[in-house]
Each structure stands twice: as C-alpha cells, then as structure tokens.
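Below: the structure, in structure tokens.
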Amino acid sequence: MMKFIALFALVAVASAGKMTFKDCGHGEVTELDITGCSGDTCVIHRGEKMTLEAKFAANQDTAKVTIKVLAKVAGTTIQVPGLETDGCKFIKCPVKKGEALDFIYSGTIPAITPKVKADVTAELIGDHGVMACGTVHGQVE
C-alpha cells in the first residue's frame, strides 16, 4: 500500500504544472500550456486574460491557417463565437511541412461568458485540412 501511495505522489509531482490534453490530430501537438492551468481540468475566469501556447510540427505546406474552436457542452458541440480565426496573426505564414511552430494566443475571457463546464477543442486548419488539434476539459468560473 505504501509503495502505491509513494508512486502516486511521484506521478502527481511529476505532472504538476502540466496541462492534460488529448491530441485529436495525428500527434502534431507536442506541448500545450494555458496560463494558470494544470492537471485534468483547466479553470479560466471571466474577465481575466488568458494565454494559450501550443508547440506542434506542421503536417503540411500551407499559405494560410484558420483557427476553429469548438465546445462540447451537455452532449452538444458548438463553435465558439467571437474569437480571432486568422491563425497567421499568431504564427508566421506561409508554413512549411515539418516546421516546428510555437502558437501563442492571448485574450480576455468576456465577463458575460456563462459559468460552464465543457470539453474544448481547438483546431488549426491549413490548405489541406487539420494541421494540429487539441482537446482539454475546461470550466469557466
């Protein structure tokens, strides 16, 4: 029993500060960091600034990149409105296949955003389909 507790504590410490995410593409996303988030659920606060940083390898040559953010709430998936969709404002375009990219997106969570729990999926879409995709469990407070 003590060995299990020690192993659990070691895993918890090793995971501290790391955001748990699911790569919903083909393994392009190597790292995801959201300001103030760690563990299995990312809690963001209305009216506060947040920064998302994703490191990924481009899986295609593309002249443009489009950002698409989806939220799954109570079994229904909706596209999140009001967010910037031009990915070239956050990474240098054109993009070359195999290029290591660091995507940084900053913004303020609108104060009128309802308190909700959702699975949030962000996709970066190039000329030939999805370039990178990640899903996190999120909660707005």
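Glycine is treated like the rest: Cβ placed from N, Cα and C.
For T35 (variant position), other Cβ atoms within 10 Å of its Cβ number 14. Looking at Swiss-Prot, you'll find the natural variant T35 to S noted as follows: In Lep d 2.0201 and Lep d 2.0203.
Swiss-Prot lists E48 to Q among its natural variants, and the accompanying note reads: In Lep d 2.0201 and Lep d 2.0203. In this structure, E48 (variant position) belongs to neither helix nor strand by DSSP; it is coil.
Natural sequence variation is annotated in Swiss-Prot for E53 to D, with the remark: In Lep d 2.0201 and Lep d 2.0203. Same-chain residues at least 6 positions away in sequence with a Cβ under 8 Å from that of E53 (variant position) are, in sequence order, E31, L32, D33, I34, D102, F103, I104, Y105.
The DSSP secondary structure for A71 (variant position) is strand. For A71 to T, Swiss-Prot lists a natural variant annotated as follows: In Lep d 2.0103.
DSSP assigns A118 (variant position) to a strand in the three-state reduction. Within 10 Å of the C-beta atom of A118 (variant position) sit 19 other C-beta atoms, taking all shown protein chains into account. Swiss-Prot lists A118 to V among its natural variants, and the accompanying note reads: In Lep d 2.0203.
In the three-state DSSP assignment, the secondary structure recorded for T35 (variant position) is coil.
Least crowded of the variant positions (E48, A71), judged by neighbouring Cβ atoms within 10 Å of its own Cβ: E48. A118 (variant position) sits 6 Å from A71 (variant position), taking the C-alpha atoms as the reference points. Here the C-alpha separation of E48 (variant position) and T35 (variant position) works out to 11 Å.
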